[in-house]
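Report on one structure; see the data block that follows.
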Amino acid sequence: EDVPQPPVSQFYIQGQVYCDTCRARFITELSEFIPGAGVRLQCKDGENGKVTFTEVGYTKAEGLYNMLIERDHKNEFCEITLISSSRKDCDEIPTEGWVKPSLKFVLNTVNGTTRTINPLGFLKKEVLPKCPQVFNKLGMYPPNM
């Protein structure tokens, strides 16, 4: 017999922020994780679109961030957005193409109490010299290099 569980009142959101050193718009072997980068979590009501929750977090070693959310955000849509980079050479927020500066998700107990979000990346101003070799290995043409 199933015993009803009390509602979960805490969630952890975790993810990573990286420097896209090849401006590939995805992680490559040359990508570097950024400690000290800022991200914002914002949740909105699924029916009226009003903001219900906002939290800012910063990455630690290996570009990891971890946020504690104090209640279940059922029927809400949440979004993690890049807000700041600790690296002046890698602080461009991507706005073009299929990569967005944020990730959207639904936060609920169906997926457990820890939610791992896909990595978000800042674009490096100048690509690394080894980037063409990385794209060649992947069988791809470099984007606008």
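Cβ coordinates are placed from backbone N, Cα and C, and glycine is handled just like the others.
According to Swiss-Prot, the natural variant Val51 to Ile carries the annotation: In Lig v 1.0102. Sequence-distant contacts of Val51 (variant position), defined as residues of its own chain at least six apart whose C-beta falls under 8 angstroms from its C-beta, comprise Gln42, Cys43, Lys44.
According to DSSP, Lys60 (variant position) sits in a coil region rather than a helix or strand. Residue environment of Lys60 (variant position) contains 12 other Cβ atoms, counted within 10 Å of its Cβ in all protein chains. Lys60 to Arg appears in Swiss-Prot as a known natural variant, with the remark: In Lig v 1.0102.
Quoted from Swiss-Prot for the published natural variant Asn66 to Ser: In Lig v 1.0102. Neighbour count (other Cβ atoms within 10 Å of the Cβ, all protein chains): 12 for Asn66 (variant position).
The CA atom of Lys60 (variant position) is located 9 Å away from the CA atom of Asn66 (variant position).
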